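Record features (Swiss-Prot):
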- GLN11, PRO12, SER13, GLY19, ASN20, GLY147, GLU148, ASP149, VAL186, LYS195, MET196, SER197, LYS198, SER199: ATP binding site (BINDING)
- THR60 to Arg: In TRPS567C; reduced activity, thermolabile (VARIANT)
- LEU91 to Phe: In TRPS10330; reduced activity (VARIANT)
- ASP112 to Glu: In TRPS9969; no effect in activity (VARIANT)
- PRO129 to Ser: In TRPS9969; reduced activity (VARIANT)
- ALA133 to Glu: In TRPS42C; reduced activity (VARIANT)
- ASP135: L-tryptophan binding site (BINDING)
- MET196 to Ile: In TRPS271C; activity largely reduced (VARIANT)
- GLY329 to Ser: In TRPS4040; reduced activity (VARIANT)
Amino acid sequence: MTKPIVFSGAQPSGELTIGNYMGALRQWVNMQDDYHCIYCIVDQHAITVRQDAQKLRKATLDTLALYLACGIDPEKSTIFVQSHVPEHAQLGWALNCYTYFGELSRMTQFKDKSARYAENINAGLFDYPVLMAADILLYQTNLVPVGEDQKQHLELSRDIAQRFNALYGEIFKVPEPFIPKSGARVMSLLEPTKKMSKSDDNRNNVIGLLEDPKSVVKKIKRAVTDSDEPPVVRYDVQNKAGVSNLLDILSAVTGQSIPELEKQFEGKMYGHLKGEVADAVSGMLTELQERYHRFRNDEAFLQQVMKDGAEKASAHASRTLKAVYEAIGFVAKP
């Protein structure tokens, strides 16, 4: 039986965090045996905000090495860089003509980003969700692992696919969201009611996957908990957001359930919890970084992974693009 196709991607425009790892990358790794996984480094999305060219090139290779270090296996999955597969931009343009201005105007991420990058509100930033739809629909994707912040974009992808299919027949699979049961959201260390973000200006809120583990220990020990007396280590997102966040992180790293951890820390101080979280996270990062540096220092291997991945992706993408071009009436290239 053919495995369902999963597509997902991440920008190379900033260092990945443990939030990215626990909320996305680890799920990607776990899906490799049961699904046909296609994972993309979306460098074309990254340039919707200004990038330094040298830094972008470095960040792309860094991100690829991190994917591999986290356990994404090029023998099991297709891993590639978006700009290496021109069908993404080609389908993106075609889908622009089947997407309405009003739909894009309602995208909350555009509103947020245009406020943050007021000096550079470019058409690419506005049009970002259409390229994302092309990314997904090119591969006849069945499932897309999405966080809450991308659900609206996936809904638009589904709408575009259904609109196109209604006009031309079943050209696209209509993708479904895949939302993991747990580990999907790691919150900010000092503001635990908001999601941890690699673009956060306050670096004390964020744990980067490539950060010095000693620095991470200090950050975790400064993390917000609670002011109750005596302290109670209990999972309660509404009333104990900081404590709950630390329990979520510890559970994700160790594999222990939340009830097991609550029992383990019964009668203990918040300092005990922070110490355990710090030890677990720093240990995990030390091992991950050793693997990362091994891959990052072998640039010939990274180049081969990108080349092989782009060839596999393009073989799949070109079939979809050919069907789209034929449906809309383009003359086939001689």
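Placed from the backbone N, Cα and C atoms, the Cβ positions cover glycine too.
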Comparing the Cα of MET196 (variant position) with the Cα atoms of the binding-site residues GLN11, ASN20, ASP135, VAL186, the shortest distance belongs to VAL186
Among the variant positions listed as THR60, LEU91, GLY329, within 10 angstroms of GLN11 (ATP binding site) by C-alpha we get THR60
Looking only at the recorded positions PRO129, ALA133, ASP135, GLY329, LYS198 (ATP binding site) has its closest CA neighbour at PRO129
Residue among the variant positions PRO129, GLY329 whose Cβ has the most other Cβ atoms within 10 Å = PRO129
Collapsed DSSP category at ASN20 (ATP binding site) = helix
Identify which of the recorded positions LEU91, ALA133, VAL186, MET196 has its Cβ surrounded by the largest number of other Cβ atoms within 10 Å, counting every protein chain shown.
-> ALA133
What residues, ordered by sequence, lie under 8 A Cβ-to-Cβ from THR60 (variant position) and sit at least six positions away in the same chain?
-> PRO12, ILE41, ASP43, VAL81
Under DSSP, is LYS198 (ATP binding site) helix, strand or coil?
-> coil
In sequence order, what residues of the same chain, 6+ apart, have a Cβ less than 8 Å from the Cβ of ASP135 (L-tryptophan binding site)?
-> PHE7, GLY9, CYS40, VAL42, GLN82, HIS88
